[in-house]
Amino acid sequence: PRVRSFIAHQSGITSVIRRSPDIAHRMVRSLSVSSQRNKSVAHHEDVYSHNLPPMDEKEMALYKLYRPERVTPKKRSAELLKEPRLNKGMGFSLYERQYLGLHGLLPPAFMTQEQQAYRVITKLREQPNDLARYIQLDGLQDRNEKLFYRVVCDHVKELMPIVYTPTVGLACQNFGYIYRKPKGLYITINDNSVSKIYQILSNWHEEDVRAIVVTDGERILGLGDLGAYGIGIPVGKLALYVALGGVQPKWCLPVLLDVGTNNMDLLNDPFYIGLRHKRVRGKDYDTLLDNFMKACTKKYGQKTLIQFEDFANPNAFRLLDKYQDKYTMFNDDIQGTASVIVAGLLTCTRVTKKLVSQEKYLFFGAGAASTGIAEMIVHQMQNEGISKEEACNRIYLMDIDGLVTKNRKEMNPRHVQFAKDMPETTSILEVIRAARPGALIGASTVRGAFNEEVIRAMAEINERPIIFALSNPTSKAECTAEEAYTFTNGAALYASGSPFPNFELNGHTYKPGQGNNAYIFPGVALGTILFQIRHVDNDLFLLAAKKVASCVTEDSLKVGRVYPQLKEIREISIQIAVEMAKYCYKNGTANLYPQPEDLEKYVRAQVYNTEYEELINATYDWPEQDMRHGFPVPVVRHDSMDG
């Protein structure tokens, strides 16, 4: 029909030229613009499925059924340029500029997204430090959302430390100085009712919120209580949801619960942007959390995922236990960290030739992260066939008071199962020599805790000692990659919480892996959101861990990397989401109905596309008979009108 319409249009121009050259000229110009428009649409159709393998007609029909539909924006002119979700800058075509009222508002240059991305990364590399790069990327996200995610996705290894740890910690510490534009919601202890919180949620500019990341700012990374400055963590976390998981940005909402801060430096800082009083605790705090959860589900529905982030240890497990079976929620510091560390340990089994249940594990630091990892290891050991009691006996915890033993008068209830009938000691060396662990895991934020003597002791009792120094940022890591490899003569299976550079020893290059939660939480979030999984339990996180471990290649193992390359995370996230869907549909815990015919195609069709899209919907033809007038126009003779 489009070809026939084109031929008819050409014939019409020919017949009109003799009668009215002006009308013919306008028709030719219209045809030219239409041609440009159709080329643009064709390009859009190509890039829309850029991450898919070749498909037959049936598969393409499925893909088009599953993918989100686009709608021509209602905004025009300068208002459209202010909308980061739609703005392309100099990436707008001439047709778009003219049709959307942008012509003349932009420089008369036309750039592809590739050219724009190159321009951005070049300028980023010229910045004097990582905080300056963070600020520049933050500004780009405020102006051009797709370009921001395109740059991050294209340079994920280089920019993930800028977008998230460790630079996000520095950004949070200086948030009062670098604050430019609001990116999330602030809910305070003064807003402590369901109706008040609901009103605040209603002020958010998106209605279709499916993922919320919330913090109270009390334990930001390894930096402690940063109060309202902690908003940078939910913002950064959700940026990784999009860049690494393909979650749609419009589904994401960062939230800071401001109940005050006990950080006196912030309370005395004239630039501090939060409530200026000590933290509220107890009943009022718990009521705020209850009201927040109720308001979120009232506003957005029970299916909305709520991720808890950087809550202090006394609250982290307590709130997880309280809400896990009532809401769609998880705590990434506990479950995400545990999952990614178990993934690293599963990878190590390919080198040590031992099952997870055949090793012993010594944790230095017994906070929420370590306890969560220990419990996830127990879960995996039970899957391998040993009892919970036997599994707990293979795990040793050390905290600020030393080894967790049965002699303690006061103990965290979750530590009781790991308490040992051994002499009390604060020496890591003594515990290593007594317990003879195969893995040493640090989550203490004590720089240098794994000194030369400790590392060499691990090498003496293990052919391939597992040493994970997980504390963030790098300045608080228990040991560096260089120290671990040097003091074990290259035998260590090492991973860290923040990235360390490659290291060469005895002519061999080691590329240390980073036990980053980003291998886990984007995929878990994607699967939970797309398939409306009601409860995110440890079975799903263990499933994700196994998928991550299976993606580590033999070439990676040869250079000491126990995690996949960072550039593979987005594909891993898609695979995690697919595995979650299979598991949850089998167990009746997925609530998206009807079940998609092809789960993987459904996921791939739903993930966020960082390529520019045509903003103006394609035109199409109707049957000619449906466009005719309903009656013939009578011919009126001029002479009949004479008086």
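Glycine too: its Cβ is placed from the backbone N, Cα and C atoms.
Pulled from Swiss-Prot:
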- Tyr164 to Phe: Reduces activity over 60000-fold (MUTAGEN)
- Tyr164: active site, proton donor (ACT_SITE)
- Asp216 to Ala: Reduces activity over 50-fold (MUTAGEN)
- Arg219, Asn313, Asp333, Ala366, Ala369, Asn472: NAD(+) binding site (BINDING)
- Arg219, Asn472, Asn516: (S)-malate binding site (BINDING)
- Lys237 to Ala: Reduces activity over 100000-fold (MUTAGEN)
- Glu309, Asp310, Asp333: divalent metal cation binding site (BINDING)
- Asp310 to Ala: Reduces activity over 800-fold (MUTAGEN)
- Asp333 to Ala: Reduces activity over 100000-fold (MUTAGEN)
- Asp399 to Ala: Reduces activity 10-fold (MUTAGEN)
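Features as recorded by Swiss-Prot, highlighted on the structure.
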| residue | record | Cβ contacts under 8 Å, 6 or more apart |
| --- | --- | --- |
| Tyr164 | mutagenesis position | Gly236, Lys237, Ala239, Leu240, Ala518 |
| Asp216 | mutagenesis position | Gly230, Leu256, Leu257, Asp258, Val259, Asp310, Phe311, Ala312, Asn315 |
| Arg219 | NAD(+) binding site | Asp225, Asp310, Phe311, Ala312, Asn313, Ala316 |
| Glu309 | divalent metal cation binding site | Val213, Val214, Thr215, Ile233, Pro234, Lys237, Asn331, Asp332, Asp333 |
| Ala369 | NAD(+) binding site | Asp333, Ile334, Thr337, Ala338, Ala443, Leu470 |
| Asp399 | mutagenesis position | Gly365, Ala366, Gly367 |
| Asn472 | NAD(+) binding site | Thr165, Pro166, Gly169, Leu221, Gly222, Thr445, Gly497, Ser498 |
| Asn516 | (S)-malate binding site | Met160, Thr165, Val340, Gly497, Tyr563, Leu566 |
Should Asp216 (mutagenesis position) be counted as helix, strand, or coil on the basis of DSSP?
coil
Specify all same-chain residues, apart from the site residues Glu309, Asp310, Asp333, whose Cβ lies within 8 angstroms of the center of the Cβ atoms of the divalent metal cation site, ordered by sequence.
Thr215, Arg219, Ile233, Phe308, Phe311, Ala316, Asn331, Asp332
Packing count at Asp333 (mutagenesis position) (other Cβ atoms within 10 Å of its Cβ):
25
Work out the three-state DSSP category of Asp310 (mutagenesis position).
coil
Of Lys237, Asp310, Asn313, Ala366, the recorded positions given in the record, which has the fewest other CB atoms within 10 A of its CB?
Asn313
Ala369 (NAD(+) binding site) - helix vs strand vs coil (DSSP):
helix
Could you tell me which three-state DSSP class Asp399 (mutagenesis position) falls into?
strand
Where the record says Arg219, Asn472, Asn516 bind (S)-malate, what is the longest distance in Å from one Cα to another among those residues?
18
